[in-house]
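Visitor: Please see the structure below; I have some questions.
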Amino acid sequence: MTTGDCCHLPGSLCDCSGSPAFSKVVEATGLGPPQYVAQVTSRDGRLLSTVIRALDTPSDGPFCRICHEGANGECLLSPCGCTGTLGAVHKSCLEKWLSSSNTSYCELCHTEFAVEKRPRPLTEWLKDPGPRTEKRTLCCDMVCFLFITPLAAISGWLCLRGAQDHLRLHSQLEAVGLIALTIALFTIYVLWTLVSFRYHCQLYSEWRKTNQKVRLKIREADSPEGPQHSPLAAGLLKKVAEETPV
């Protein structure tokens, strides 16, 4: 991942103040105090996150790098090798991020997380199979299946009854024609059912691979209740100690 012309998210301004893009952003904000804008993008250019923070406003404490909220409702963790404000993250936010991005590592420091992936149930796929075209195709195929199945069964039964009647009347040509029609009807029905079923099974398999429930396994060293301080907490304590006047 990259952060435009800056390698850090808000809060780590030491390496960003000298860049031209940073100065342009600060001067362009004429309303209120100067602000710092950070845009986190992936390697393919997709915008993943944008944060705007005032430069002259001191931070109240560490905040989650995904939702940019503090530790009021949920404790902040430091599960990867990122330090500073990049190292703090909520467990729920990170699980949602890993689930939506279909990854199991930090996209900044490439640290592999210990995760447990569980496939989502079939009912969720039936409610939301993906794009609108796939949803429309699924609904149409289900309606056609419910309509064609009894129609094919009734048509086949009528053809067989007619073939029996023609055999009793010694009309073998008509009986053979009705039997051939029944076989053709059921062949087309079975082929259409198999093709449609295979197509939707492939869609469900792809959806299942990219839509999984990710559960982050927290190690003792990453937990805020562990015996040792995390790198984030150690850095904050060191910073506070340096800024405290003697």
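Each residue, glycine too, has its Cβ placed from N, Cα and C.
Keep in mind that this structure shows the original residues, not the substituted ones.
Feature table excerpt (Swiss-Prot):
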type	residues	note
BINDING	C64, C67, H90, C93	Zn(2+) 1 binding site
BINDING	C80, C82, C106, C109	Zn(2+) 2 binding site
MUTAGEN	H90 to Q	Abolishes ubiquitination of IKBKG/NEMO; when associated with S-64 and S-67
MUTAGEN	W97 to A	Reduces ubiquitination of DLG1. No effect on interaction with DLG1. Abolishes ubiquitination of and interaction with DLG1; when associated with 243-E--V-246 DEL
MUTAGEN	C106 to S	Reduces ubiquitination of DLG1; when associated with S-64, S-67 and S-109
MUTAGEN	C109 to S	Reduces ubiquitination of DLG1; when associated with S-64, S-67 and S-106
Visitor: Within the same chain, and leaving aside C64, C67, H90, C93, name every residue whose CB is within 8 angstroms of the centroid of the CB atoms belonging to the recorded Zn(2+) 1 site, in sequence order.
Guide: R65, I66, H68, E69, E74, L76, V89, S92, L94
Visitor: Can you tell me which recorded positions out of C93, C106, C109 are within 10 A of C80 (Zn(2+) 2 binding site) by Cα, answering none if there aren't any?
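Guide: Matched recorded positions: C106, C109, sequence order.
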Visitor: Among C80, C109, all listed as recorded positions, which has the most CB atoms within 10 Å of its CB?
Guide: C80
Visitor: Using the structure shown, find which entry in C67, C82, C93 (the binding-site residues) has the sparsest Cβ neighbourhood within 10 Å.
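Guide: With the binding-site residues C67, C82, C93, fewest surrounding Cβ atoms within 10 Å: C67.
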Visitor: Among the binding-site residues C64, C67, C82, report those whose Cα falls within 10 Å of that of H90 (mutagenesis position); none is a fine answer.
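Guide: So far as Cα distances go, the binding-site residues lying within 10 Å of H90 (mutagenesis position) are C64, C67.
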Visitor: Going by C-alpha distance, which of the recorded positions C82, C106, C109 is nearest to C93 (Zn(2+) 1 binding site)?
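Guide: Going through C82, C106, C109 one by one, the closest to C93 (Zn(2+) 1 binding site) is C106.
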